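Student: First the structure, which I've put down as structure tokens, then a few questions once you've had a look.
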Amino acid sequence: MKRFFNEACDINTPDKSGVNENKLCFPPLKVVCQAPETTVKGQVANTNKHNVYSTKNSMYLLGFEEILNTVLDCEPHIFTDDELRVIENFKALDSDERYLFVRLFMRKRNKWFRVGHLTYPDCKDVIACCKQLVLKNFFEDESLMSTEEIIEILSLDELRSLARQTKVCGKSRSEISKEIIFLSKRQSVLHCNGQQFLSFDAFGVMHKQESFLRKQLLYQCKSCVKPKKILVDLFHRINIVYFRSSIYDEQSLTSLILARLNKFSYPNYVLSRTSNVFNCRAQCLEYVEVLELSKNLVPIFENTAASDKEALEQALNSFFEIYPIWSTYLNEDIREFWVEENRKVDTRLVRFSFSFRPGAVYTYLIHKSLNILAKSRLVEVEHEILDTLLSQNIYLVGKRGHWYNRKALLEYNFKTEDTNVLRYWKTLALSTCENGIEDKYTHLRYYFSLQRRLVRLRKCLKVSNTTELKSMKLINNNPSRLFLHGERIHNGDLSNRTVWRSKTNNAITVEELALQHYQSIGWEGIHAESSILLTLFALTFWDILFEDVPGVFQSPFQSAPLDLHTDSFYISRESTIMKRLEEIRNGKAGLIIKDNYIREHQRKTFCVGLNWSYTCEMLLEIVDCINDNGLAQIFLALTQDYKNSSSGIPDLCLWNPSKKKFMFSEVKSDNDRLSEAQKFWISLLISSEVDVEVCHVSMHKKK
């Protein structure tokens, strides 16, 4: 199935067998949710509903049309009359023509396709369909291709053949392409015998070499087509509206098709497709535009090195370009948000709808640009931006703890020779830490760093601890450490994964080597990383995950609410989450897990993070060994920031049923260091009185 999907969609999909990915899946139309039908004799009947006998019932076409119909039914106000006519024209196409358009639309954007290389068995006549789609203005043909675009789609063998004909030097694709493009700009024509001469048309006008070369290039590649950009943009916008995308993702439709290739059973929840996420067409266009902008800018803001002065300057220019736009959107959105709040509208729906405003994406870009300001050492600008971000609480409220922490660091490190000014800034840093710890939106993952900084500042300023802050629990975050030695195998693998020799002389990973040691001293365990905790979380919070919250279930095929990876998940369900955490502290987690497991296991219901390969007995055994308060704290971190807290969980999950003991172990080989996410989890586990240790594995010392 994976191979078929890769070939169909031209993407490289890594093998994700095992744990479900933390992403939503939306297949279209019907999905078989019941057990297989049986014949009279009790034999399993043929339940394959996905056999494609023509393009009319193709899963690609049916899924695409389901998206179109849903968006047009719910949100027609975001399209112009011309756009609606285009969509109607698309619906009027022959089924083979619609099918071919959808298949090429799903492939790489702005790519030319050689008609002779398109092989779709379900389509009766691909060549005829391409011609019709060109005539009906859905495709562009090779007449609009540039020389560079033609060269790009030719194979290396074809380029080498052309190079021999035109006496062009070069062996690699880049060398030959460069020489051909250079040659095309010359006015003299080079014929196959290597002789150069000037060429004139019937009217005595001199030809350029480019015209001659284009003919040769087009002779090699034959007919080519690609979907028109204006149509691709329109249908991608419809995709974004349908999937309620908060990131720019051109593969949403392919995810939908992948889900349709399987017979998934989805959880029961109340479907609430909203029609007012985008108030008007202009807002939708602005949102899609800034999503595409973020796709380009986020990698620049994240990856630009401080040593690359030119790239850093370009990144700064991008920041200063978007800053005034962000400021305008932010001020407008704050005013409108509070107007909506005062209208007694459901706050949960207000927060959900505001996450699809251009201001939400611009705020995310500004948050990412803090990295560039730090590398550029623009301390005053960064400090001002942090103040502005903290002055609002409608966008990225889950990042407030990070902003407090960074702001306190800038204030603590303020450089001056004046001791009074220095004390002022350190006092300001102290106040920032206190505000951060007291802020109800500060997540657990930021508490520990704020607490440690607060202690250092109090000591530096010689301030007495007169009033204890809420939730203030200072902890020693140094885990116990175990040192093991083993024999490392040099397997020539270029990856960073180390390979070790087991007791039975097999090649194993460093985690498996550590697990063998723990099992030898009485522990049961698995190398699970986040898998066990995410499975326990899904089963414990099932009813809360699929609670009827306005706007978060917009498709009948979701494995999680749309807001799970956002700040809104915790805010919109705070009361029910806190009630569930109290039940967990009172020892009821096992009963909740057992009830949900028994109810959903037969259908293998598709839920985010849930791995049905674990038995109910094993999960209950693990829960019975973890202290109830520790389990509640672990789940609190996941409810506050599921996306980021899903990473960094220690490698090994270990338990001893007879002694009712549980422990996590993070395994490190030589020169491997703890990441920030791993440090957070270790701090959280220690503060929650859940045993955790770091297991260092190194090679045997040579005698």
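Each residue, glycine too, has its Cβ placed from N, Cα and C.
Since this is a predicted model, take the numbers as computed values, not measurements.
Here's the feature list from Swiss-Prot:
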type    : residues               : note
BINDING : GLU529, ASP651         : Mn(2+) 2 binding site
BINDING : ASP651, GLU666, VAL667 : Mn(2+) 1 binding site
DOMAIN  : 597-698                : domain 'VRR-NUC'
MUTAGEN : ARG103 to Ala          : Hypersensitivity to a cross-linking agent; when associated with A-107
MUTAGEN : ARG107 to Ala          : Hypersensitivity to a cross-linking agent; when associated with A-103
MUTAGEN : ALA360 to Pro          : Hypersensitivity to a cross-linking agent
MUTAGEN : LEU564 to Arg          : Hypersensitivity to a cross-linking agent
MUTAGEN : ASP651 to Ala          : Hypersensitivity to a cross-linking agent
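Describe the structural context of each listed feature in the structure shown, including burial, neighbouring residues and relevant distances.
Tutor: Residue environment of ASP651 (mutagenesis position) contains 22 other Cβ atoms, counted within 10 Å of its Cβ in all protein chains.
DSSP gives GLU666 (Mn(2+) 1 binding site) a strand state. Around GLU666 (Mn(2+) 1 binding site), taking its Cβ as the centre, 27 other Cβ atoms fall within 10 Å, counting all chains.
Per-residue pLDDT, averaged along the domain 'VRR-NUC' (597-698), amounts to 94 for this model.
The DSSP secondary structure for ARG103 (mutagenesis position) is helix. The Cβ of ARG103 (mutagenesis position) has 23 other Cβ atoms within 10 Å, all protein chains considered.
Around the Cβ of ALA360 (mutagenesis position), the same chain contributes SER246, PHE354, TYR395, each under 8 angstroms and 6 or more positions distant in sequence.
LEU564 (mutagenesis position) carries neither a helix nor a strand DSSP state and counts as coil.
Annotation note: ASP651 (mutagenesis position) sits in a coil segment as assigned by DSSP.
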Student: Give the three-state DSSP assignment (helix, strand or coil) for ALA360 (mutagenesis position).
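Tutor: ALA360 (mutagenesis position) sits in a helix per DSSP.
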Student: Just to confirm: which same-chain residues, 6+ apart in sequence, have a Cβ under 8 Å from the Cβ of LEU564 (mutagenesis position)?
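Tutor: When sequence neighbours closer than 6 are ignored, LEU564 (mutagenesis position) has LEU545, VAL608, TYR642, LYS643 within Cβ distance under 8 Å.
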Student: Just counting, how many other CB atoms are there within 10 A of the CB of VAL667 (Mn(2+) 1 binding site)?
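Tutor: Other Cβ atoms within 10 Å of VAL667 (Mn(2+) 1 binding site): 23.
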Student: Which are the residues of the chain, ASP651, GLU666, VAL667 excluded, whose CB is within 8 A of where the CB atoms of the Mn(2+) 1 site average out, their centroid?
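Tutor: Going along the sequence, the neighbours appear as GLU511, ALA514, PRO650, LEU652, SER665, LYS668, VAL694, CYS695.
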Student: In three-state terms from DSSP, label GLU529 (Mn(2+) 2 binding site) for me.
Tutor: coil
Student: Take the C-alpha atoms of ARG107 (mutagenesis position) and GLU666 (Mn(2+) 1 binding site) and report the distance between them in angstrom, rounded.
Tutor: 41
Student: Starting from the Cβ of ARG107 (mutagenesis position), draw a 10 Å sphere and report how many other Cβ atoms land inside it.
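Tutor: A count of 16.
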